[in-house]
Amino acid sequence: MRRSRSSAAAKLRGQKRSGASGASAAPAASAAAALAPSATRTRRSASQAGSKSQAVEKPPSEKPRLRRSSPRAQEEGPGEPPPPELALLPPPPPPPPTPATPTSSASNLDLGEQRERWETFQKRQKLTSEGAAKLLLDTFEYQGLVKHTGGCHCGAVRFEVWASADLHIFDCNCSICKKKQNRHFIVPASRFKLLKGAEHITTYTFNTHKAQHTFCKRCGVQSFYTPRSNPGGFGIAPHCLDEGTVRSMVTEEFNGSDWEKAMKEHKTIKNMSKE
């Protein structure tokens with residue numbers, strides 16, 4: 001009996017102890033559950049504070065990134081209206097019309113029944129439509145004159161000149177003309193045209209430097225020059241002309257060694273370079 005009572009008492013004491021420990025564990029669990037949200041909030045606030053501190057402690061060397069605009073937006077600009085003073089200005093005038101280019105073919109000309117004659121004339125003269133028209137107009141303007149062509153020996157210098165088919169030649173005996181055998185006829189500057197070779201021409205002057213003695217750099221031939229007696233014209237060497245346009249030549253001696261006296265005595269030489 002005593003043993004059964006003591007064992008029952010021991011069971012009761014064990015139950016009481018387990019109940020006490022369970023009761024004490026329950027409040028602890030509830031307390032832990034109650035503390036969990038606060039701990040979470042504490043960790044969140046700590047992380048937010050850390051991020052803020054990192055933002056504050058960001059080194060100043062790092063510049064904020066600029067927002068790039070697209071190329072189209074850059075071209076279009078901010079879209080602001082033009083200033084009022086520019087808005088009041090009239091629009092620029094339209095560009096002038098393109099001038100008509102010279103015709104190079106007879107098909108662009110209204111020649112009517114003269115077309116065949118015109119084309120035959122072009123072929124014989126070996127000219128373009130513009131060149132043929134120029135030749136006919138020059139012939140009309142320089143009535144009684146013919147077009148002579150000529151140049152130096154090597155062909156680097158070429159020219160054309162309108163003059164009579166019957167040439168009046170001067171044979172000067174001044175120091176330089178005697179040395180270079182300068183026989184020439186005189187024409188106004190407007191009737192002379194250098195076709196090519198300006199870069200191949202060199203000029204020699206002396207004394208008064210009014211006479212411009214021009215020579216070809218390549219072959220040394222003087223085919224024309226500017227005489228002292230006629231600074232507004234040209235002296236053309238007849239022996240440098242192409243064959244076929246000279247009908248006759250008359251030669252007159254000019255006493256260039258006594259130039260002032262010869263100029264006073266000659267009544268027409270100055271007028272030979274005038275129109």
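Residue numbers in this text run from 1 along the chain shown.
Keep in mind that glycine also has a Cβ here, set from the backbone N, Cα and C atoms.
What you see is the original sequence, not a version with the noted changes.
Among the features that Swiss-Prot reports, domain 'CENP-V/GFA' is placed at 148-260.
Look at CYS154 (Zn(2+) 1 binding site): DSSP puts it in coil. Taken from Swiss-Prot, the feature Zn(2+) 1 binding site covers CYS152, CYS154, CYS216, CYS219, and the record attributes it to sequence analysis.
DSSP assigns CYS172 (mutagenesis position) to a strand segment in the three-state reduction. Long-range neighbours of CYS172 (mutagenesis position) (same chain, six or more residues apart, CB within less than 8 Å of its CB): LYS178, ASN182, ARG183, PHE254, GLY256. Quoting Swiss-Prot on the mutagenesis of CYS172 to Ala: Abolishes chromatin hypercondensation phenotype induced by overexpression of wild-type protein; when associated with A-177.
Per Swiss-Prot, the feature Zn(2+) 2 binding site maps to CYS172, CYS174, CYS177. Taking Cβ-Cβ distances under 8 Å and a sequence gap of 6 or more within the same chain, the neighbours of CYS174 (mutagenesis position) are GLY256, SER257, TRP259.
Among the sequence features in Swiss-Prot, the mutagenesis site CYS174 to Ala is noted as follows: Abolishes chromatin hypercondensation phenotype induced by overexpression of wild-type protein.
Sequence-distant contacts (6 or more apart, same chain, Cβ under 8 Å) of CYS177 (mutagenesis position) comprise GLY256. Record note (Swiss-Prot) on the mutagenesis of CYS177 to Ala: Abolishes chromatin hypercondensation phenotype induced by overexpression of wild-type protein; when associated with A-172.
For the domain 'CENP-V/GFA' (148-260), the predicted model reports an average pLDDT of 95.
Within 10 Å of the C-beta of CYS216 (Zn(2+) 1 binding site) we count 20 further C-beta atoms, all protein chains included.
Cβ proximity to the Zn(2+) 1 site centre (mean Cβ of CYS152, CYS154, CYS216, CYS219, cutoff 8 Å) flags the following additional same-chain residues: GLY151, HIS153, GLY155, ALA156, VAL157, HIS200, LYS217, ARG218, GLY220, VAL221.
In three-state terms derived from DSSP, CYS216 (Zn(2+) 1 binding site) belongs to an extended strand segment. Taking the mean position of the Cβ atoms of CYS172, CYS174, CYS177 as the Zn(2+) 2 site, the remaining same-chain residues with a Cβ inside 8 Å of that point are ASN173, SER175, ILE176, LYS178, ASN182, PHE254, GLY256, SER257. Shown for the domain 'CENP-V/GFA' (148-260): DSSP residue counts in helix, strand and coil, namely 20 helix, 52 strand, 41 coil.
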